[in-house]
Structures are given as structure tokens and as C-alpha cells.
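Feature annotations, courtesy of Swiss-Prot:
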BINDING   Cys355  heme binding site
MUTAGEN   Ser394 to Ile  30% of 15-beta hydroxylation activity (for progesterone)
MUTAGEN   Ala395 to Leu  40% of 15-beta hydroxylation activity (for progesterone)
MUTAGEN   Thr396 to Arg  Loss of 15-beta hydroxylation activity (for progesterone and deoxycorticosterone)
MUTAGEN   Gly397 to Pro  Loss of 15-beta hydroxylation activity (for progesterone)
MUTAGEN   Gln398 to Ser  30% of 15-beta hydroxylation activity (for progesterone)
Amino acid sequence: MKEVIAVKEITRFKTRTEEFSPYAWCKRMLENDPVSYHEGTDTWNVFKYEDVKRVLSDYKHFSSVRKRTTISVGTDSEEGSVPEKIQITESDPPDHRKRRSLLAAAFTPRSLQNWEPRIQEIADELIGQMDGGTEIDIVASLASPLPIIVMADLMGVPSKDRLLFKKWVDTLFLPFDREKQEEVDKLKQVAAKEYYQYLYPIVVQKRLNPADDIISDLLKSEVDGEMFTDDEVVRTTMLILGAGVETTSHLLANSFYSLLYDDKEVYQELHENLDLVPQAVEEMLRFRFNLIKLDRTVKEDNDLLGVELKEGDSVVVWMSAANMDEEMFEDPFTLNIHRPNNKKHLTFGNGPHFCLGAPLARLEAKIALTAFLKKFKHIEAVPSFQLEENLTDSATGQTLTSLPLKASRM
């Protein structure tokens, strides 16, 4: 298992709320320390848009093959590890292209087109259960269940087992915690074993009887004569499930938070013009996706970032800060769904490792927000809501555990 870089020692936020809305910290780092060395973690930290983009795309100087990482996902147990042939986050081109191609079979544009009606049906069902005039917990009612149900459905597993998937994902994506890491690792190993034992028979069955789902697509996937074994498919779906669920759930919950607290007029504007929803989703990804970061290892000595970097140095790029760079985005600390270049955000990365699941996350968010906007004309915050008490650590930063709101059709 790789050494996990303790990024909390770099940020040193005093409250969960401060980490959830890290704008002051991002502004300070962009203005005062755009490329800076952090002695405690022995890392170089990069914040400016062009520098972050350079590190993510220039694999000849900044490699994904590394001994340290900021990502604490999954476990190093036999059942919970990522198969070597799809370790796309830990490889550079040309190896990376082959590994990514194997995985990309599950995320083709054709697949997305086929999935759209299914996602629409699930979103409509969840929103159909909400009553206007009453208090709705948007996390429990939509942001949390939608991605889980969608992923379970797209993978072709029985709908009755969806809640099991939620439990496993929550555990496998627990963040790094230096004080409790031994306990966290044990929980992850148990979850990985339970998941593996549950899914393996389903994969075996789908090899015999393929269907229109992700598991069957992975079983058919072939690049240069290489295919997945049943074992590899099980472990691969664990990665897909976790990444697909966490990202979308986070995006949906934070979008509703933003509509309630960042700019209350945006909801009404979207309600009156649903064509603006895709733009709003992009701005939420730029403005309200908290602290996203990735790490790379310096491949050879260079001064491309204006400092002397040595081979083997660890570099952490902060995409969230890059999304707030005023040299790229005008008035960056303001929510603006009409921003002409908001799709240039780096939330899903850049270069060879651009997030494979980005189109699915965008599609789910667009469908869910549109369906909600069609049903409810107005939303308002619940005065008793305390943000600090409703946040928890996750692999994607501070995650909302609850977000009550009042919605009305009038």
C-alpha cells in the first residue's frame, strides 16, 4: 500500500465548514504561495491554473507512477486491490492508454445514450416521492440514493441489494486518518471481502448470460487480445462503483447547497429556463466541488514551475484552487452560471487521466436537477440548519450528511 500524503497537515483548517468552503484559503495560496514547499509532508504544492494544468498533462516530467499518493481509496487486501491491468491512476502513456481502453468499454457515448432513460426513470421515481410544502432532506431523498441506484442498475445487480452497495461504498471511500488508520483499514478489508463475495457469482452468471450492463461490457472488453478475468471484473467494478457514486452524490448535494445559500436567485432563473441547467452544473463543478487535488512524482529534474524540482519529488496539484484563479476565471469567488468559460474547470482533471466517469456524473446531475426544477417552483433554506453539524470527512473532502429544505410548487 502506498504512503498516503496527509493533506490535512497542509491545509490545517480549523473547522469542517472552513474546509467545505475553502475560498479564503485558496485565495491566500494563489496570491502568496502559488508554488510552495511544505516541509511537514515533504511536498511541493501547486495552485495556479496553468501550472496545475501543466502538471496534470505533462506526464514526461510529472509521472503518475509514484510511491506516495493523496488518494485513500479501497484497501490493499486481495479482494480490495485494483487489478494491475487497469491501474490507470498509477501509469503513464503508452501503458496508460491500453489500461484505460479496457475500462472505457463501460463508458462509451453509446452506453450513456442507452442509460439516459433509465437514469431519468430513477430520478423521476425519487422526486415523485417528495411532497411540496413539507421539509425535504435532499441528501437522504436524492443526492445519496440516486447515484447508488443508478450504478447498481447499470451494473445489472438486483435492486433489492442497493443499500448494501451504499454501505460498502461509504466504507471503501473512508478518508485517510493518521490516528485511526489501522481501524479504518480493517473496516475497508471487511467491506471489500463482503463486496467480492457478493458480486463474484453475479459476474460468473453474466459471463454465461450477458446483458446490457457494465459488468457484461467489461467481460466483453478486449484490447490487444487481452481481456478481463472474472476476478478482475469484480475488483474493477469496485473502483467504478466508488468513483461513480461519490462524485455524483457530492455534486448533487453541493449544488442544492449552493442554490440555497450561495445565490438564492439562481434557482428561480433555472426554473424559468431549464436550458441553463447544463451550464449551472459546470459552474457548480467549478465553484462548489470543495478541495480536489491529485499528486504526481517528478520524473526528472526541472524548473518548469519556476522552482528547482528534483527527480522523485512529490507534487500536489490543487484543482479547486486552480478553479479560483482570477487569471483564468473573472470574479472567480462568485457563483455565475453564465460564465462563458466555466467548462474549462479542472475538477475532473486534465490530460491522459481526465476522469472517465465525468460524462455520467454530468448526465445524472443534469437529469436530477431538471426533474426537481420541473416539479418545484421554489425552494428555501430551513433556518435551524447548522452546516458544521452536517458535514463529515470523505474521500472527496467534507461531505454533507443532511441538507433540509422546503420546496413548493406555487
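Cβ from N, Cα, C; glycine included.
Source: prediction; values computed, not measured.
Spacing of Gln398 (mutagenesis position) relative to the residue listed as 'heme binding site' is 20 Å (Cα to Cα, whole number). Ala395 (mutagenesis position) has a Cβ environment of 21 other Cβ atoms inside 10 Å.
Sequence-distant neighbours of the residue listed as 'heme binding site' (same chain, 6+ residues apart, CB-CB distance under 8 A): Ala243, Thr247, Phe348, Gly349, Ala361.
When Cβ neighbours within 10 Å are tallied across all protein chains shown, the highest count among the mutagenesis positions Ser394, Thr396, Gln398 belongs to Gln398. Reduced to three states, the DSSP call for Gln398 (mutagenesis position) is strand. Counting every protein chain shown, 22 other Cβ atoms lie within 10 Å of the Cβ of Gly397 (mutagenesis position).
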